[in-house]
Amino acid sequence: MEAATTLHPGPRPALPLGGPGPLGEFLPPPECPVFEPSWEEFADPFAFIHKIRPIAEQTGICKVRPPPDWQPPFACDVDKLHFTPRIQRLNELEAQTRVKLNFLDQIAKYWELQGSTLKIPHVERKILDLFQLNKLVAEEGGFAVVCKDRKWTKIATKMGFAPGKAVGSHIRGHYERILNPYNLFLSGDSLRCLQKPNLTTDTKDKEYKPHDIPQRQSVQPSETCPPARRAKRMRAEAMNIKIEPEETTEARTHNLRRRMGCPTPKCENEKEMKSSIKQEPIERKDYIVENEKEKPKSRSKKATNAVDLYVCLLCGSGNDEDRLLLCDGCDDSYHTFCLIPPLHDVPKGDWRCPKCLAQECSKPQEAFGFEQAARDYTLRTFGEMADAFKSDYFNMPVHMVPTELVEKEFWRLVSTIEEDVTVEYGADIASKEFGSGFPVRDGKIKLSPEEEEYLDSGWNLNNMPVMEQSVLAHITADICGMKLPWLYVGMCFSSFCWHIEDHWSYSINYLHWGEPKTWYGVPGYAAEQLENVMKKLAPELFVSQPDLLHQLVTIMNPNTLMTHEVPVYRTNQCAGEFVITFPRAYHSGFNQGFNFAEAVNFCTVDWLPLGRQCVEHYRLLHRYCVFSHDEMICKMASKADVLDVVVASTVQKDMAIMIEDEKALRETVRKLGVIDSERMDFELLPDDERQCVKCKTTCFMSAISCSCKPGLLVCLHHVKELCSCPPYKYKLRYRYTLDDLYPMMNALKLRAESYNEWALNVNEALEAKINKKKSLVSFKALIEESEMKKFPDNDLLRHLRLVTQDAEKCASVAQQLLNGKRQTRYRSGGGKSQNQLTVNELRQFVTQLYALPCVLSQTPLLKDLLNRVEDFQQHSQKLLSEETPSAAELQDLLDVSFEFDVELPQLAEMRIRLEQARWLEEVQQACLDPSSLTLDDMRRLIDLGVGLAPYSAVEKAMARLQELLTVSEHWDDKAKSLLKARPRHSLNSLATAVKEIEEIPAYLPNGAALKDSVQRARDWLQDVEGLQAGGRVPVLDTLIELVTRGRSIPVHLNSLPRLETLVAEVQAWKECAVNTFLTENSPYSLLEVLCPRCDIGLLGLKRKQRKLKEPLPNGKKKSTKLESLSDLERALTESKETASAMATLGEARLREMEALQSLRLANEGKLLSPLQDVDIKICLCQKAPAAPMIQCELCRDAFHTSCVAVPSISQGLRIWLCPHCRRSEKPPLEKILPLLASLQRIRVRLPEGDALRYMIERTVNWQHRAQQLLSSGNLKFVQDRVGSGLLYSRWQASAGQVSDTNKVSQPPGTTSFSLPDDWDNRTSYLHSPFSTGRSCIPLHGVSPEVNELLMEAQLLQVSLPEIQELYQTLLAKPSPAQQTDRSSPVRPSSEKNDCCRGKRDGINSLERKLKRRLEREGLSSERWERVKKMRTPKKKKIKLSHPKDMNNFKLERERSYELVRSAETHSLPSDTSYSEQEDSEDEDAICPAVSCLQPEGDEVDWVQCDGSCNQWFHQVCVGVSPEMAEKEDYICVRCTVKDAPSRK
């Protein structure tokens, strides 16, 4: 990169960047408006700009963000685009800074011409601002006045120095030595003895150019430029600039500027210029201008005789030759002490006399402008340079530098003279030459189908200036500078200065890509204000450049403008955003970094009046016009038939003004004497050939020319400025006559007339007063007329549509408000509905309705609604002012509010108060019923209360509720701990806690559980006491239920351990009973073994069916169903006393006996059936009979020896029972009686105990009957029949098969006693293919009584000696004597009588016992006789030879027992014959039972032992029911045990 274009950021400045500038840290101006149009709005750019114009005009600039999907492709060829940027030194841009630099340049030039070296002094470690010092001294009256009045301290204070440090004297010395000689020179005091030179003489041949920055428009790129750099901040040293001898004056001036940290002035011979910069250390001397200390410079004498030629021009003397100075400009001589002010020493450099110095310093400076860089860039190379510069300057990546930091640093740099930062700006690159960034037709960039839409987009800057709505489209002259876009490639700090667009037109700028561009804008109405402020603050700049602000070379800090009340706005334009500037809106800005932008001018119809005003302004400034405004108007008027009616109307108005002005000017010219005229086609001339010589205005309508100056023209405003010839020699050149202009204007008028009439009607309708307003229908008619006549969619029509739409919306809203319907009573979230108005908005809406340009029918109705809403507000306010309003009243008022579709401010508070009132009522209601007030209810109420707005009543209720909850939770937790306490608490302590809990007005779950536990404990104790006090033996289930209940009660119960022990004893007793009775792995339960069988045969089912058919006798309760063990167990459990249990078991015994008898007969019959009956099913397997088989002694069914276990031959013959019939071990009675005794000691009733008692009673009863049978003669008769071969077996056994079938030592089915050895030998066998290993006593071989006795013997689960004795007696062989006796005819009769007598004795004994009982119970003699009569026929039934006879006998016996039971049932205590004394004796008698229950009252029933002791026992103590006591003999346990050995 060449040195001329290299950018040197220099040392990094310290941050924050407040800088030493006059304004301190930069404060950003307010933001300008930012618009984000919808797609519909974005479709027409001119319509959108017209829409936003009222807003954006107030700020001068605005930003437009296109819709997000609008992203035009970048159409520039990046590789082929190249440009030469402009060089910008930032501190030369700012107006006030440039004034300072110019002043310092003049001071430097003055001292340079005086041959002295200039040092910039430092005061208080700060560089002295010579410009400010000079200005302040001048404001105070000058050097002499300040010294006289001693104002140096005041001046030092104004310059920012601290007072009291003798700074004033230092400043005075610096001023006196540096500035005072210069001011004396300017005032002319140094030339008072000389004739002042004419400063206005032409000195072009010696012209001095201190800046060498020609105007921007005429600068040519130089081959080389001095390297730009950032000067270091001057800290504590002054800069001493030495001028080398070989350097020219211009070079020294250049170096002087560089040493002062100022922009370097350029010289004409800059190509060979070299700069030498040196910083010298601080010198403590106060003086600033230092003369040469070496050999004083004097005029060297060329010849000895020429000395007299040099004399002082002031004093005329040639003396003091060594003090005589020779001017290097004019060779005049002066004494150093004759000069004003005098010089102490001879300068070391070239010296100019006051005359030459005045001539040099009076030369005007050339206009300031930008110079072009020497290097040509492409986008790529410029971007690399720009990014490197910004990254190095801020020492961070470019994208991380905040825009605020860049902005503050920019304004600091442009305001300081100490730092020289130079940047480059690729500005004003013609898109015509390099292509636009937007796609264009026939462009080099190929577009996708989606991107082709951008070719015709109105926002494509190539299209916007030439669109139909743009006025510039009608200009045929070549104004490509305004109609074609310009490209701008920026870098960090590159800027564009304050300016307005040509002809005060609009401009639009689009940032294609890159970093943001910061804009500042001033609205058009403040343009002259900005100009005046800048002229006031920097008047020196406008002396040489009156049109400075049109040159785009001057910038001023926005804060400075805002301080002088100039409105300034800013924005950051990001990539993809537009910035629009409005007519006459000054704007400036800078780039944040490398970016690419494109801009173009355009003019809308509303600009036309401003455009004419701008031309007049240009005429005053003598500024060139880009095009002729009048020519444009006439061009548009010439094609009035195709103009838009709005454009035609506007052009017609502007043309009328033009014609009037032209008519007046031509009349003025005519009065001056100009009479010659000629038509001239001005549009055919180049613009520079038809410009007014005076004001530079482009002439079109007319001009004045003179033959003395051919080719020169003046406008009619400056006729007198053409030449000195008399006016009659002038010639008026015109384009149109007035007669030509009027038809053109009328054509425009005709084109716009219908529209104007319509527009007039629209304006009248829009601006009508209240009493003259039209209806909404009239507005719609105007819109329909515009559509029918195809008027343009201009601002007026859009405004009419907008007003109509607003009116329609207002009508719709008004109707909705009048309907007064809300969708919901309460909206979620509590927020304001978007469709609802507040009362204030309603009031404003009503006001808006009255302010509408049209009249709505809903307006008066809505006014009435507003009145009703205001009444509601008054009532609601009154209700809300009450301390405790009722919920009902609040709800009623809220219901009224639902009629209004208005957001009422009171509703929120009313709903809050309603919630509070409802909550308070809910709390009050909950507290009225403490039993239903749970902890969760209290917590819920508290949670609801917490969510309520603060209110005193709520807070009080909350406090009470919280206190109640705290107490309740405390006691509930305490109750819970009491319930879970181990060991458990006593009933008294828990009852005390319950009393405390009952005082709490709330429902406590654990408290309720504690209360329930206490109540359950009391009930339990009451039940236990009742059980103990009743005198009854407790039932096991009752005890278990009590124990279970007691264990579940969390209270310490004293009786519970005793009951648990009792239940444990019962369980132990049951375990002992199980071990005694049940076999190993028995499928039967203990109760099932002890109770009579309920699962025998099918008799149960038959009896059930028969009972269903038999009606119950009147007055009798239905008997308990005993068809299964569960029925029997339930009946035993439900029985309240032992007697009823025994009766139940007795009934079960009868069922068992009957069912088994039927089963035995059926099985016997099955075995006696014909052989060909193949349906016979036997055995456990229920298959057909097959030898070998064995027959069960009890059920008489046959079983295959392969299916069951049978005894071996070695074991002898034993009674065999099948698995169904053998249910227990059948322990001997001696093992059972201790169980009964221990059960009586336990004194607990349980089904198994009742069953055991009944089984023992049944066993003892069977023993008694068996003993009677054995002692009677009836058994002999049976024995004879058995022995005589009446007993037979159908099947014959095979000994070998039996022995091989079973080898078990003791099969489960065998009994514990043996049969006679000759049992099989005495049996007659029939030949049959079936045979059994054992034969049973045939049923028809014995009497029914014996058969029943034998059957019941096997049913008994007890081993008795009488059973074996009975079988041995029946199956023993008769002796010969017995056989002889049996053959005797008399013996049998005798034996029979004996037998009958024995039997009769037994019966008499029973009758005596029965009679004794009946007498004791007071039975009448008649009833006893009836009983005796019923029992007497038994004598006839002694001989029982058939089962039918046996059944008749049983029925008769049961009838007698039933009579006894009936007599017992009907003998109530009131009918008894006992006296009260006897009753008391019975009650006081002692029961000898081991575990006497000591019953009282109705339970004192007695039974006498029929054994040897004859003692009386309580029936309930020995487990005997009244029925059993009447039907059977009772032998106590002691007699049973005592008599058992004798019976053996």
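Each residue, glycine too, has its Cβ placed from N, Cα and C.
At each noted position, the model has the original residue.
The 2-oxoglutarate binding site annotation in Swiss-Prot covers TYR425, SER507, ASN509, LYS517 and is backed by similarity to another entry. Contacts of TYR425 (2-oxoglutarate binding site) defined by a Cβ separation under 8 A and a same-chain sequence distance of 6+ are given as PRO85, ARG86, GLN88, TYR488, VAL489, GLY490, MET491, SER494, SER495, PHE496, ASN591, in order along the sequence.
For HIS499 (Fe cation binding site), other Cβ atoms within 10 Å of its Cβ number 17. Taken from Swiss-Prot, the feature Fe cation binding site covers HIS499, GLU501, HIS587, and the record attributes it to a curator's inference.
Broken down by DSSP into helix, strand and coil, the domain 'JmjN' (32-73) contains 16 helix, 6 strand, 20 coil. Per Swiss-Prot, domain 'JmjN' is recorded for 32-73, and the stated evidence type is sequence analysis.
Here Swiss-Prot flags 97-187 as domain 'ARID'.
For the mutagenesis experiment ASP308 to Ala, the note given by Swiss-Prot reads: Slightly decreases interaction with histone H3. Decreases by 21% demethylase activity and repression of tumor suppressor genes expression.
Counting every protein chain shown, the number of other Cβ atoms lying within 10 Å of the Cβ of TYR310 (mutagenesis position) is 18. One entry in Swiss-Prot concerns the mutagenesis experiment TYR310 to Ala. Its note says: Slightly decreases interaction with histone H3.
Here Swiss-Prot describes TYR310 to Phe as a published mutagenesis experiment; the accompanying note says: No effect on interaction with histone H3. Look at TYR310 (mutagenesis position): DSSP puts it in coil.
While the structure shown retains the original residue, Swiss-Prot records the mutagenesis experiment VAL311 to Ala with this note: No effect on interaction with histone H3. VAL311 (mutagenesis position): 17 other CB atoms within 10 A of its CB, across all protein chains.
Secondary structure at GLU321 (mutagenesis position), as computed by DSSP, is helix. Listed in Swiss-Prot is the mutagenesis experiment GLU321 to Ala, annotated as follows: Decreases interaction with histone H3.
Quoted from Swiss-Prot for the published mutagenesis LEU325 to Ala: Abolishes interaction with histone H3. Decreases by 44% demethylase activity and repression of tumor suppressor genes expression; when associated with A-328.
As a published mutagenesis entry, ASP328 to Ala appears in Swiss-Prot alongside the note: Almost abolishes interaction with histone H3. Decreases by 44% demethylase activity and repression of tumor suppressor genes expression; when associated with A-325. Neighbour density for ASP328 (mutagenesis position): within 10 A of its CB lie 15 other CB atoms from the protein chains shown.
Take the CB of HIS335 (mutagenesis position) and look out to 10 A: across all protein chains shown you find 21 other CB atoms. Quoted from Swiss-Prot for the published mutagenesis HIS335 to Ala: Slightly impairs transcription repression ability.
Note on TRP351 (mutagenesis position): other Cβ atoms within 10 Å of its Cβ, all shown chains, come to 22. One entry in Swiss-Prot concerns the mutagenesis experiment TRP351 to Ala. Its note says: Abolishes interaction with histone H3. Decreases by 28% demethylase activity and repression of tumor suppressor genes expression.
Other Cβ atoms within 10 Å of the Cβ of HIS1200 (mutagenesis position), summed over all protein chains shown, number 21. According to DSSP, HIS1200 (mutagenesis position) sits within a strand segment. Record note (Swiss-Prot) on the mutagenesis of HIS1200 to Ala: Impairs transcription repression ability and interaction with HDAC4.
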C-alpha spacing of HIS499 (Fe cation binding site) relative to LEU325 (mutagenesis position), in angstrom:
50
Looking at the binding-site residues HIS499, GLU501, SER507, ASN509, HIS587, which has the shortest Cα distance to GLU321 (mutagenesis position)?
HIS499
Which value in Å gives the longest Cα to Cα span across the 2-oxoglutarate site residues TYR425, SER507, ASN509, LYS517 as recorded?
20
Helix, strand or coil for GLU501 (Fe cation binding site)? Use DSSP.
coil
Who sits close to LYS517 (2-oxoglutarate binding site): which same-chain residues at least 6 apart have their Cβ under 8 Å from its Cβ?
GLY490, ASN509, LEU511, ASN572, GLN573, VAL579, GLY589, PHE590, ASN591, GLN592, ASN595, ALA597
Candidates TYR310, VAL311, ASP328, SER507 (recorded positions) with Cα within 10 Å of GLU501 (Fe cation binding site):
SER507
If you count Cβ atoms within 10 Å of the Cβ of GLU501 (Fe cation binding site), leaving out that atom itself, what do you get?
22
Within 10 Å of ASP328 (mutagenesis position) (Cα to Cα), which of the recorded positions TRP351, SER507, HIS587 do you find?
TRP351
Could you list the residues of the same chain, at least six apart in sequence, whose Cβ is under 8 A from the Cβ of SER507 (2-oxoglutarate binding site)?
GLU501, ILE580, THR581, ALA599, VAL600, ASN601, PHE602
Taking the Cβ of ASN509 (2-oxoglutarate binding site) as the centre, count every other Cβ atom within 10 Å, in any protein chain shown.
25
Measuring Cα to Cα, how many Å separate TRP351 (mutagenesis position) from HIS335 (mutagenesis position)?
13
If you take the centroid of the Cβ atoms of HIS499, GLU501, HIS587, the listed Fe cation site, which other residues of that chain have their Cβ within 8 Å of it?
TRP498, ILE500, SER507, THR581, ALA585, TYR586, SER588
If you measure VAL311 (mutagenesis position) to HIS335 (mutagenesis position) at Cα, how many Å is it?
9
